[in-house]
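What Swiss-Prot says about this one:
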- GLU237 to Ala: 7-fold decreased binding to fH. No longer binds fH; when associated with A-258 (MUTAGEN)
- LYS249 to Arg: Increased vaccine efficacy (G1 variant); when associated with 153-L--E-170, 192-T-K-193 and 211-E--E-236 (MUTAGEN)
- GLU258 to Ala: 150-fold decreased binding to fH. No longer binds fH; when associated with A-237 (MUTAGEN)
Amino acid sequence: MNRTAFCCLSLTTALILTACSSGGGGVAADIGAGLADALTAPLDHKDKGLQSLTLDQSVRKNEKLKLAAQGAEKTYGNGDSLNTGKLKNDKVSRFDFIRQIEVDGQLITLESGEFQVYKQSHSALTAFQTEQIQDSEHSGKMVAKRQFRIGDIAGEHTSFDKLPEGGRATYRGTAFGSDDAGGKLTYTIDFAAKQGNGKIEHLKSPELNVDLAAADIKPDGKRHAVISGSVLYNQAEKGSYSLGIFGGKAQEVAGSAEVKTVNGIRHIGLAAKQ
């Protein structure tokens with residue numbers, strides 16, 4: 001089988017696998033026409049919420065990310081924009097994906113599965129629920145391997161220099177991981193102290209329901225307000241978390257957590273608003 005045919009077969013496999021695996025775990029998913037529109041429609045400034053998301057970490061240089069939904073397809077490269085204005089706020093939007101790399105003029109499939117987007121009014125994050133990867137060390141064929149990771153976290157960043165000077169704000173939203181988007185995030189920021197802390201609850205695995213230890217708000221290299229701290233389970237450090245603050249008035253947070261468990265490191269997407 002030539003590589004071109006192999007890539008087409010991989011997309012078909014991704015569609016079948018994702019159709020079988022989607023919708024579990026009580027996930028609030030976007031299944032409306034907006035999925036196809038996100039791939040085909042031009043940007044419309046009348047759309048509500050964050051209108052576009054630059055795919056930076058989701059697609060590396062020299063790679064291609066092919067997304068499909070409801071009969072529509074589109075291929076993205078590093079730095080391309082996804083039309084998130086067509087997606088529903090505060091829900092997981094699900095696309096089938098294949099990730100490919102070009103070698104000697106040929107596209108080779110690296111992995112396939114489900115590409116997820118969680119959008120708020122001022123921020124969004126992407127995640128990959130991989131179902132198959134290329135067995136590069138042995139057969140070179142696609143083999144089943146389920147894994148979950150976070151891609152991009154982006155939006156309308158809050159400048160560190162424009163944070164509220166005082167007061168406290170509590171953010172409530174979602175925490176989601178592999179086959180489980182039923183988690184809840186609660187995070188409180190003390191703007192006077194420039195510090196935040198919170199917790200993740202209601203995920204299926206008890207060891208993923210963790211405390212997000214108090215951590216300072218700091219400026220990153222672009223002067224965006226960000227928070228990085230430790231994850232605690234039964235008061236023991238079990239990983240780390242990072243959050244960006246988004247919106248002109250610090251209305252939202254979005255980020256991720258990495259939790260060490262008996263089955264390895266688990267990745268969790270985080271998003272919440274005041």
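Note that Cβ sites are derived from N, Cα and C of the backbone, with glycine treated the same way.
Of the recorded residues, LYS249 (mutagenesis position) and GLU258 (mutagenesis position) place their C-alpha atoms 28 Å from one another.
When the alpha carbons of GLU258 (mutagenesis position) and GLU237 (mutagenesis position) are compared, the span between them is 11 angstrom. Counting Cβ atoms from all protein chains shown, GLU237 (mutagenesis position) has 12 others lying within 10 Å of its own Cβ. LYS249 (mutagenesis position) falls within neither a helix nor a strand when secondary structure is assigned with DSSP, and so counts as coil.
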